[in-house]
Amino acid sequence: MVLSAADKSNVKAAWGKVGGNAGAYGAEALERMFLSFPTTKTYFPHFDLSHGSAQVKGHGEKVAAALTKAVGHLDDLPGTLSDLSDLHAHKLRVDPVNFKLLSHSLLVTLACHLPNDFTPAVHASLDKFLANVSTVLTSKYR
């Protein structure tokens, strides 16, 4: 799914509003995913998955950092996320559906925290962006 110029602008503007909260929102999205889709917990058997867990916060920071990097390289997501794609496909062997579940959880989290900025157009642009990220992360499964 190709991001239009308007989509890219919307994604950059929305992620800019996230600002210093990116890690916290990433952790909240993970918590939301674990609660809404309990099967996703199977990939984190060594984590304390309770609310406010340092491990979930730490992984939320990693998710947010990867997304921040992706937002900065919207024209080269495959190159930007290549190492993460390798990691998730070959070492972690994460079921590709989980990227969609995390994307959904992140959209809900952003909608909760940025209600005035989360317009239908921004929602659509972020959804397309996260779908593209998911596609790149699962590209090496084939």
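FYI, residue positions are counted from 1 along the chain as it appears here.
For all residues, glycine too, the Cβ spot is worked out from N, Cα and C.
Where a substitution is noted, the model still shows the residue that was there originally.
Taken from Swiss-Prot, the feature domain 'Globin' applies to 2-142.
Here Swiss-Prot describes Gly16 to Asp as a natural variant; the accompanying note says: In allele alpha-D. According to DSSP, Gly16 (variant position) sits within a helical segment.
Within 10 Å of the C-beta of Gly20 (variant position) there are 6 other C-beta atoms, taking all protein chains into account. Listed in Swiss-Prot as a natural variant, Gly20 to Ser is described as follows: In alpha-2.
Summarising the annotation, Swiss-Prot assigns O2 binding site to His59. Under the three-state DSSP scheme, His59 (O2 binding site) falls in the helix class. Long-range neighbours of His59 (O2 binding site) (same chain, six or more residues apart, CB within less than 8 Å of its CB): Gly26, Ala27, Leu30, Phe44, Phe47.
Under natural variants, Swiss-Prot gives Asp76 to Tyr with this note: In alpha-1-B. Under the three-state DSSP scheme, Asp76 (variant position) falls in the helix class.
Counting every protein chain shown, the Cβ of His88 (heme b binding site) has 21 other Cβ atoms within 10 Å. Swiss-Prot lists His88 with the feature heme b binding site.
Here the residue is the original one, while Swiss-Prot reports the natural variant Leu114 to His with the comment In alpha-2. Residue environment of Leu114 (variant position) contains 17 other Cβ atoms, counted within 10 Å of its Cβ in all protein chains. In the three-state DSSP classification, Leu114 (variant position) falls within coil.
Its own atom aside, the Cβ of Asn116 (variant position) has 6 Cβ atoms within 10 angstroms in the protein chains shown. For Asn116 to Ser, Swiss-Prot lists a natural variant annotated as follows: In alpha-2.
Counting in whole angstrom, Asn116 (variant position) lies 29 from Asp76 (variant position) by their C-alpha atoms. In terms of C-alpha distance, the listed recorded positions Asp76, His88, Leu114 place Leu114 closest to Gly20 (variant position).
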